[in-house]
Amino acid sequence: MGNFIITERKKAKEERSNPQTDSMDDLLIRRLTDRNDKEAHLNELFQDNSGAIGGNIVSHDDALLNTLAILQKELKSKEQEIRRLKEVIALKNKNTERLNDELISGTIENNVLQQKLSDLKKEHSQLVARWLKKTEKETEAMNSEIDGTK
């Protein structure tokens, strides 16, 4: 019986396909792609520093530092969001696995109860048949006594 449960759990895990998890994965991929694009843009900003002259260097540097600070904050918030989404995905996967385990145990319990019901119905039929035979014999005995006294 233990092997049956393990086999059922393995089958449930293999058959598991959660569209919500797939969409979460797609969202994660899109956000990682956005992050890569922003990093590439940040690299472009640092490469274009050679053509500045005199006072423009300071204002250009300030603009780059501002942009860098903004992008770093955004990157940090996106990384936190990614971490949070990964935790949500892990929790949902755990809940899904727990639900599948409950379904499997419920199915097994249902099968056991169905077998018990079948056995009890069979036993009931046998008891009714024995009782009817006994009652028939008693009736025949009474009838023979009545016929014998007449």
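Including glycine, each Cβ sits where the backbone N, Cα and C put it.
Arg35 (mutagenesis position) counts 16 other C-beta atoms within 10 Å of its own C-beta, drawing on all protein chains shown. Experimental mutagenesis is annotated in Swiss-Prot for Arg35 to Ala, with the remark: Impairs interaction with ATG5and autophagy.
Annotation for Phe46 (mutagenesis position): spatial neighbours Leu64, criterion Cβ-Cβ under 8 Å with sequence separation of six or more. Under the DSSP three-state reduction, Phe46 (mutagenesis position) is assigned to helix. Under its mutagenesis entries, Swiss-Prot includes Phe46 to Ala with the note: Impairs interaction with ATG5and autophagy.
According to DSSP, Asp101 (mutagenesis position) sits within a helical segment. The note that Swiss-Prot attaches to the published mutagenesis Asp101 to Ala is: Significantly reduces autophagic activity; when associated with A-102.
Sequence-distant contacts (6 or more apart, same chain, Cβ under 8 Å) of Glu102 (mutagenesis position) do not exist in this structure. Quoting Swiss-Prot on the mutagenesis of Glu102 to Ala: Significantly reduces autophagic activity; when associated with A-101.
Cβ neighbours within 10 Å of Ile104 (mutagenesis position), excluding its own Cβ and spanning all shown chains: 17. Recorded in Swiss-Prot as a mutagenesis result, Ile104 to Ala carries the remark: Significantly reduces autophagic activity; when associated with A-108 and A-112.
In the structure as shown, the Cβ atom of Ile108 (mutagenesis position) sits within 10 Å of 14 other Cβ atoms. Listed in Swiss-Prot is the mutagenesis experiment Ile108 to Ala, annotated as follows: Significantly reduces autophagic activity; when associated with A-104 and A-112.
According to Swiss-Prot, the mutagenesis experiment Val112 to Ala carries this note: Significantly reduces autophagic activity; when associated with A-104 and A-108. The Cβ of Val112 (mutagenesis position) has 11 neighbouring Cβ atoms from other residues within 10 Å, across all protein chains displayed. Mapped onto three states, the DSSP output places Val112 (mutagenesis position) in helix.
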Number of other Cβ atoms within 10 Å of the Cβ of Asp101 (mutagenesis position) across all protein chains: 14
For Val112 (mutagenesis position), the one of Arg35, Asp101, Ile104 that lies nearest, given that the mutagenesis positions are compared by Cα: Ile104
